[in-house]
Amino acid sequence: MSCPEQIVQLMHMHLDGDILPKDEHVLNEHLETCEKCRKHFYEMEKSIALVRSTSHVEAPADFTANVMAKLPKEKKRASVKRWFRTHPVIAAAAVFIILMGGGFFNSWHNDHNFSVSKQPNLVVHNHTVTVPEGETVKGDVTVKNGKLIIKGKIDGDVTVVNGEKYMASAGQVTGQIEEINQLFDWTWYKMKSAGKSVLDAFNPNGEE
């Protein structure tokens with residue numbers, strides 16, 4: 001078409017319903033004298049009428065479901081990989097719990113050896129550990145698979161793992177007392193110990 005660009009713009013304005021009366025008059029005069037523009041305008045009107053006539057057509061209710069059913073099934077491994085990529089923190093925590101929980105489970109069932117912390121004024125006989133009356137034991141005391149009898153003073157925490165604790169009337173503990181006789185308690189204790197070791201490694205001088 002060699003007609004002015006303005007005429008094409010007026011066609012679009014007319015089809016959009018935005019044309020002014022004076023501009024519509026200009027367009028009509030041109031269409032009466034220009035066969036090419038008149039044919040082009042007629043084709044545009046037919047196209048718009050066709051689109052409007054099909055605007056009420058809707059896809060069947062089950063169209064989406066049918067299309068999805070015909071698509072290739074995603075491999076289960078791929079969906080698992082996608083879940084791990086979108087939930088990295090949860091995945092890491094789950095793996096940590098599985099690995100650490102399994103290790104703690106084996107440790108709990110296989111470790112039956114008696115052990116005790118190494119303070120010099122603890123009295124150890126067979127599997128019995130005694131804090132003598134009048135003695136003050138400095139630091140945390142841990143007894144595994146044995147018995148702890150407290151007659152004196154412990155200046156720290158007490159942890160008895162899979163054992164027994166007796167405190168005489170004169171016995172004293174300045175810190176916390178924890179008795180661990182269940183697998184869950186053991187797991188929690190080991191996790192706390194590991195966390196404490198990490199903190200100590202980053203803060204060797206005990207600074208806050």
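The backbone N, Cα and C atoms fix where each Cβ goes, glycine too.
Of all Cβ atoms in the shown protein chains, 18 besides its own fall within 10 Å of the Cβ of H30 (Zn(2+) binding site). The Zn(2+) binding site annotation in Swiss-Prot covers C3, H30, C34, C37 and rests on experimental evidence.
For the published mutagenesis A91 to L, Swiss-Prot gives the following note: No effect.
Looking at Swiss-Prot, you'll find the mutagenesis S117 to F noted as follows: No longer requires PrsW for degradation. Cβ neighbour count for S117 (mutagenesis position) (all protein chains, 10 Å cutoff from its Cβ): 16.
For V129 (mutagenesis position), the same-chain residues that are 6 or more apart in sequence and have a Cβ closer than 8 Å to its Cβ are V116, L122, V123, V141, V143, G146, K147, L148, I149. Among the mutagenesis results in Swiss-Prot, V129 to M has the note: No longer requires PrsW for degradation. The residue drawn here is the original one.
The number of other CB atoms found within 10 A of the CB of G146 (mutagenesis position), across every protein chain shown, is 20. Following the DSSP three-state reduction, the secondary structure of G146 (mutagenesis position) is coil. Here Swiss-Prot describes G146 to S as a published mutagenesis experiment; the accompanying note says: No longer requires PrsW for degradation.
Looking at Swiss-Prot, you'll find the mutagenesis A168 to Q noted as follows: Retains anti-sigma-W activity, not degraded by PrsW. For A168 (mutagenesis position), other Cβ atoms within 10 Å of its Cβ number 13.
Under the three-state DSSP scheme, S169 (mutagenesis position) falls in the coil class. S169 (mutagenesis position) has a Cβ environment of 5 other Cβ atoms inside 10 Å. Under its mutagenesis annotations, Swiss-Prot gives S169 to Q the following note: Wild-type; retains anti-sigma-W activity, degraded by PrsW.
Ranking the binding-site residues C3, C37 by C-beta neighbours within 10 Å puts C37 at the top. Between the alpha carbons (Cα) of A168 (mutagenesis position) and S117 (mutagenesis position) lies a span of roughly 20 Å.
The Cβ neighbour count for C34 (Zn(2+) binding site), using a 10 Å radius over every protein chain in view, is 16. You'll find the Cα of C3 (Zn(2+) binding site) roughly 112 Å from the Cα of S169 (mutagenesis position).
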